[in-house]
Every structure is written in structure tokens, then in C-alpha cells.
Amino acid sequence: MNRWENIQLTHENRLAPRAYFFSYDSVAQARTFARETSSLFLPLSGQWNFHFFDHPLQVPEAFTSELMADWGHITVPAMWQMEGHGKLQYTDEGFPFPIDVPFVPSDNPTGAYQRIFTLSDGWQGKQTLIKFDGVETYFEVYVNGQYVGFSKGSRLTAEFDISAMVKTGDNLLCVRVMQWADSTYVEDQDMWWSAGIFRDVYLVGKHLTHINDFTVRTDFDEAYCDATLSCEVVLENLAASPVVTTLEYTLFDGERVVHSSAIDHLAIEKLTSASFAFTVEQPQQWSAESPYLYHLVMTLKDANGNVLEVVPQRVGFRDIKVRDGLFWINNRYVMLHGVNRHDNDHRKGRAVGMDRVEKDLQLMKQHNINSVRTAHYPNDPRFYELCDIYGLFVMAETDVESHGFANVGDISRITDDPQWEKVYVERIVRHIHAQKNHPSIIIWSLGNESGYGCNIRAMYHAAKALDDTRLVHYEEDRDAEVVDIISTMYTRVPLMNEFGEYPHPKPRIICEYAHAMGNGPGGLTEYQNVFYKHDCIQGHYVWEWCDHGIQAQDDHGNVWYKFGGDYGDYPNNYNFCLDGLIYSDQTPGPGLKEYKQVIAPVKIHARDLTRGELKVENKLWFTTLDDYTLHAEVRAEGETLATQQIKLRDVAPNSEAPLQITLPQLDAREAFLNITVTKDSRTRYSEAGHPIATYQFPLKENTAQPVPFAPNNARPLTLEDDRLSCTVRGYNFAITFSKMSGKPTSWQVNGESLLTREPKINFFKPMIDNHKQEYEGLWQPNHLQIMQEHLRDFAVEQSDGEVLIISRTVIAPPVFDFGMRCTYIWRIAADGQVNVALSGERYGDYPHIIPCIGFTMGINGEYDQVAYYGRGPGENYADSQQANIIDIWRSTVDAMFENYPFPQNNGNRQHVRWTALTNRHGNGLLVVPQRPINFSAWHYTQENIHAAQHCNELQRSDDITLNLDHQLLGLGSNSWGSEVLDSWRVWFRDFSYGFTLLPVSGGEATAQSLASYEFGAGFFSTNLHSENKQ
């Protein structure tokens, strides 16, 4: 049996795991924490010799000792598939080869890496270590023709001692990497299958006597006033005889020395332990809200006082305890507002640079996120340093997932197999040792979706033996038999509420929810209401942070994103990897903006708006609101009536306080109170004045007495009637109706074509990812996407300066015997207004939800300048609207289109009182609904958006698709999660609604002023059901 198919052989010659740290020559240098400034740090990233092989045996024997001059090159770190070698494949949970534990395909893609590194004289007499922070999957190391060792565990640091193999001057380093190994069976995460040296490789030099490892711990007194810092240090002496040393240690608070002492006459023989502890009075406490860090600096000196090395460590005073079924951080109740984060770069795959990692964390902080789960494996060691600095609570997950066994009905197959215990336990042990000194880590997670069994229990006990200061999580320990937190994923709101009503003895979180695939997630507010209602639910992590699309460019220069199947890979899980709050290029999506608002730590509530009385609620757990300002603005239909700023003071953590706003005298217009809360100070992640949250409160409805629309340019209408059509002509317009469809086919205004495609009542939308289950289970089988419309009756009435066109149609799918009997009533007035009343009566049996009840038409493509009075500025839906407010907004059709990498319904604006689409000269169309509607406009047809699988497959139309929807199904998160809640569902049932279409010209009054008139002259009250008369 070879080494990569033997579960009892997890490594050879790999050093024991230990904390991640570096040695420096001075205290000043050490406190920079810049590893590249260390004289005994040598980065090996960059260009390497490389050759790709389909089989391990194809690698030539001379590879380990001879530089292959005719080979190509590859950048390290990189996934070799991203550099044009081998094949990418995306699966969510399935293994890409037959399950035959512990065996993997004999045709095992293999990368052979070589590079020369040069050691200066300064490395003589030193221990020389080589460290690999990430290699996928199995790799062997050779130096100067000598075998060093091998390792498994793709996302864990592997360290080897190569002191005996290196020399001053040039050295040949060779690494053979195989994509598949027995360890693949526990690395089946939801991501692209790829391989290579994808994190940094570097050399570390050590004096023969040095600090080998250390563990820092902080403990508070009962009053959480003073704290004890303790440190267990392991020192190593590689010399033949014992060495006497001094270990000095100093704790810095900025430039101030908090404590300084030493352990003198410390004799070191091989591995020797030492410890120190001291009290720190009233230390600043570390939390995600206030990530205050001290510097602990340890200096090791020889018997003559010469500095051997200086080792720094950032220290945060933080603890976590469980009490009364809740966990407490620094004796404070905390709720974790989190995300699940994979490593992914849209150009490099999992070879993620630290600039991108840092931007991720900055974006999280900007959007009120306070926790991150490293789904589902350890990150680059520097990730945790950044979390310490920026302030994020980390659930640090172990590199264990065997999800693929679920496909054969045995997800616990190896998790409950004692033969695999070493594999499982070793991974959590290596993980904890490496990252144990980070205050940001509050939870160790044993892995993900691997069933449950003896190996999980063994992992838990190993974790607790190493570190009893943190909580341990594993979601599939469903009864919380051993873990410290009970956890579920994708639990729906009603059951989540039930969990809150009947608390478990242990704290509860939901480690994955609100699947953020495509347009969504919806329903965040309803979830958050449950979380806030029940203290026992202390954490929630949206799935997931970032799309995993791979950027590509077509022949026309259009950027698009590849997903499963785009590389000819099969089986695959298609576009299931496009499920992030941010896009693959790190652009925030609408879902992230909604999440930011829903979890905002400063809440504003109305008490008595007539008196300007509000309430501010501080949902920070450690921090007052002294660094926040409230900005109030009273707006009336686009005009600011008053503004006010209030510096928030003396609002303690997790408390509330009254607020008083001075309201102006309001006129007849509809008015709102808009509140924005900003953070005053500049931070690492934001500028001063960074907005935290936005709220809107209605102050009054429009009470103006309606004035009928009566322009002075109206002329009598003429009606031209023939066998196929009828045309209504007025002062500056002509509208032609087809007698075959009952619809207008042409609308000319001042010589311009306004209408480009026949209008129609519409019950379908381009499928969004979160509606895929409804589409595949209901809509497609019932042919909703190909419903036909047939004219049953067409009538024309002319009287009193108006023409009525009445069309009665049936809209129904082929094959079935259900549908909607629809009535279109068009009132064309001499003044140019077109009043439209739409209604439908269902027949047959279809008791199910549908995407929408709406109306769509094609209009002149030049009318791309948009103004609307409704909810904005971003897209919004019934269950995803907290981040947007009602006002008058101006945009363009292009800007309102949310270009999802997998095209789908998008760009909706709710609660629209009126909208105008015009060209650059102000000519166009005004829409004034009888009651607020949903509105969207695209430069693409509905059919094209629905059929396209990638954004570059969208074919821009010459015209604009205008959608005026009565009801629109909420988003939900049912791509893998919760269905749309009952409140936001749309049913195939009787309906009635209406609106006015009015051509506008640049020289006429503005759309806003026109929209204030009353249209229809009693038409709507006669032709719409009572529900639409309000």
C-alpha cells in the first residue's frame, strides 16, 4: 500500500504542531510583526519550475536531484488548474471518483515543483525549517536529492526540519504533489476540486537554542476588573549539552510597559518547559467591538546576555464562559452576527492573497458583521491575526468534511469508524496548536457535514484536553452529546422560534442559514426577529460570504463567471457555487446591504411620532453609543423640510434610551422621517461618518385634494376602424390596437414610437435561484413559463371625448385545464392619458404560488432615464426591503439592473407611487398606478433573462422591458433553505389593479408634478375591484 492511500500514515518526518510565530533580532523589529524583516525568514513563493503529469509514476526519478531545465513555470502559491494544468470540477458534496475507501484513482493528477533557493552565511549553524501553509492534497518534499518527508491535511501548516540537507549557497527544493489521497475522503467541502501549493512556502531559521512553542492565556478575576496573563513556554536546545539561558518577557500597551520580568538561569536540555504569570490591573478588554491588543514580547538570551531571539505575540484579554445555558464573553451576553467564509479568488481559486483576505474583513466590519466561520477548514495563519486586529469573533473550523458519503446513504461511514480516529483527531490537534493564541477565536468547530460517531467524540475530548478556554462546536452532534453549543443549519423560522420557546440546556446557534444564492436571501428580518426574541439563540451565520465564480472573458471582451460544468466537468453541481453575499470579485451584492441593515447594532424605534418621540436601542454588547450620531431628515415627496443631528450619549451596551426629534409643520404632501446612524470616528475599516443603519418612519399620507388632469391641448379623438385593427388618434398621438390579440401594437407620440412590444398580463418571471425548487416542482411541470394567451372578445366604445377598448382573454398553460380569464380595459382620453384596468378570474385547479401577477410591455429603448417615487435606491422585494427607503430616486435602466452572474429576475422597486422613463430630452412615459406597485425595467427581454445561463449570454435589446407588477413573490432562500414565508407569497387567484400611462415631453411640467393629478375621471372606481379603490 502506498503512502497516499494509507490512513495510518498521515505524515512522515513532519514536526509536531505548534503556534504560528516568528523570531526577530530586536524588540523594535519584533513589534512590527512583519515576518519578512526577520533575518531568519526566507520566502520561497514566486516562480517555480513545474510540470504536470496525469499519473504519479510519470514523474521522472531524476526529478528529486536534478533541475529540469526544459520544464515550464508556475507561480507559487497557485492552484495548478488556474494556471492551465489539469481540470477544474465543482461539486457541492459528491466525490469526483468512485468511493472505494481508502483508495483513489490511479490516474492521480500530479504536479512536480522545483526551485533553487540560496542560503547566506547567516544561516550557518542554525536549524533550518521549511513550512508549507497549504498544499492540496498529498505532497512529498526533497532537498538536494534527499527525501525529507510527506504530509496530508491540505489546509494545515506542515513543517519539516531540513537542517541536515541544506548548505550555504544554492539548494534544490523539489515537491511532488498529488491531487487525490485517502485524506480526500475527509476534505469533501462545497467548492472547486483543485490542487497545488496554494499558500506560502518559506524557510525559518532558528538558533540551536530557541523558543519552540508557547501558549498564552488570560483569566479575569470575579469582578472582571483585573486579569492574569499566563504563558507556558516550550524551549528547545539542539546542542549536545545543556544551555543556561534567560527568558525576559515584557507586556506593552502601545509604548507603555505594563509589566516586565525575567526567568533567570533557565537550563535547557532538549525540550524544556517554563512558565510565567502576572497580574494586569484593569486591562482593556478585547472584543469584536473593541479589539484592543497588547504586545507580549519574549526575549531569549544566552548566558552572556547575547540575544538569541525575540518573539512577539499580540494579546487580547478575553474569556468565554457558559452560564445558565448561555455563553458570555468577558462576562457579557453576546449575539454573533456571522457569515460563512470560503477561501476563493475569482482569478486564483483558493490561492487567496492577503490583500483580498483583508478586504473581506474590512467589508464584513463595514456591514456590521461581528463573526466569521472559517467554512470549512483552517485559513492562512495570517487571517487570524487580521481578525485579532480588526475585531471579529471567529469560529475556527477543522478541515473535516466527508459529505460525499451522504450520496450512498452512509454519511457517518468513516466518522464512526475507529480506524479513522487518528486522521480526525490529528486535524483538530494541529489546528488548535497552530492558532491557540488568537483572542479572536472563541469557538473551535470539529468540521462540517460528516455525520456523527466515535471520531467526533474523540476530537472533542482531544480539543478540550488541549484548550478548555474555548467552546467546541459540531453541527451534526444533533443532540449536543459532547459539544458545548447545539447547532442546526437551514432551520426554518417557525422551528427556530420553537427552539427559542423551549431552550436547550446548552447555548444554541444556527451555523448556516439564509442561503445567499443569486437574488436573495429573503426573510432575514423574520429570522432576526426570532433571534432577538430568544436570548438562547446566540449566533447565526449566513451561507455564504462570497460567490465562487471563476472569471472568464468571451470573444467580445465580456466578463463572465464560470461554475460547475463550464469546464466540461461532470458530475457537477452547476451554479450552486454562486451563493455569496458578495460577488466573486468582492463587489457587495444587495443581500449584504440588507443583512447590514437587519443586524445593525443601533436600532431606532418609533414611540409617538406625532410628538417626535423615538427610542434608540443599543445592540452592541460591550460599547456605548458615544461614538455614534443620529441624522434625522424629514422628507416630503422629494423635498427636505427639516434636518437635525443628535449625538448619541450615555446609552449603555444592550440598553435603550428615549430620543426626541423636532418635527416641522407638515403640509398636504406625504412625509417621512428618515434616520441615518453614523459612526463618528475613523477606523481601520471605515472613514469617519461611516453609515451604520438607515430607518424610515411614515409621518403622514398625502392629504391634498386631487385635481383632475386637464391639459389645454386636448382635441377630439378620431377612431379609424378596419378588419384587423383600430386606431385612436388625438392631438399628438395615435394608438393602434390589434383585433387579433386585443392589445395595442403601436403608440406614436409626436412622431416617436413609444410602444415596441405588445403589453400583456404576466404570471411568470425569469427564475431566481431561490425559486428553483418551486420552478422545477411546480411552475415548469405546469408550464407556467409557456402560458398562452387567446383573445375571447374585443369591443370598442367611443363617447364623451374618450375611447374604451375592452379585451377579454384567457391566459392558460398548454395541456392543463386551469387558467385565468382576464379583462383589459383601456381608456384613451383626448388629453393623451391612457388609463388601464386589469383584472382576472381564475378557473380550474391550481392552488399554488406563482412568481407574480403583473403586466409587461416593451417601450422605446431611448427612454432609459428613470425617475420614480418609491422604495430605493437599490433593488428590493417584500422580504428584502430594510436597506431601502421610500423617496424620489433618479437612475438609469442600466444602473437599476442587478447583473447577477447567473441571470435571473432582478431590479425590482416596491411601493412605487409613480415612475417616469424618458430620453435625454425629457420625452417619454409617466406611469401613475392607482395604488403603489412593483416596478422594474430591463434592456433585455424576460425570455432572454430566463434562458441565459451566464451574464454574457444576455442579449441587449433595442427596446426596454417595462414591468408593472401588482404582486411579486418574495425571495425566500429556498435554493437551500427556507421557502418564502406565507406573508410574502403570491397565489394564482382573482386580481384587479390599474394605472395610468401618460406620454411626457421635455417642455412640459415635470413628471413629479404631473403625477400629483387625478387621472381617469372615475374610470378606476368603476372598473376595479374594491380592494384597489384605496
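Cβ atoms are placed via backbone N, Cα and C, with glycine included.
The noted changes are left out; the structure has the residues it started with.
When secondary structure is read from DSSP and collapsed to three states, ASP92 (variant position) falls in the coil class. Within 10 Å of the C-beta of ASP92 (variant position) we count 18 further C-beta atoms, all protein chains included. Under its natural variant entries, Swiss-Prot includes ASP92 to Asn with the note: Improve activity.
Taking Cβ-Cβ distances under 8 Å and a sequence gap of 6 or more within the same chain, the neighbours of GLU93 (variant position) are ASP188, ASP190, HIS403, GLY404, ALA406, ASN407, GLU449, ASN573. For the natural variant GLU93 to Lys, the note given in Swiss-Prot is Improve activity.
Other Cβ atoms within 10 Å of the Cβ of GLU449 (active site, proton donor), summed over all protein chains shown, number 21. What Swiss-Prot lists as active site, proton donor is GLU449.
Reduced to three states, the DSSP call for GLU512 (active site, nucleophile) is strand. Annotated active site, nucleophile per Swiss-Prot: GLU512, in sequence order.
Following the DSSP three-state reduction, the secondary structure of TRP976 (variant position) is coil. All chains included, 21 other C-beta atoms sit within 10 angstroms of the C-beta of TRP976 (variant position). Looking at Swiss-Prot, the entry for natural variant TRP976 to Cys says: Improve activity.
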Worksheet item: So for GLU512 (active site, nucleophile), how many other CB atoms are inside 10 Å of its CB?
Response: 25
Worksheet item: Rounded to a whole number, how many Å is the Cα of GLU512 (active site, nucleophile) away from the Cα of ASP92 (variant position)?
Response: 15
Worksheet item: Using Cα coordinates, what distance in whole Å links ASP92 (variant position) and TRP976 (variant position)?
Response: 12
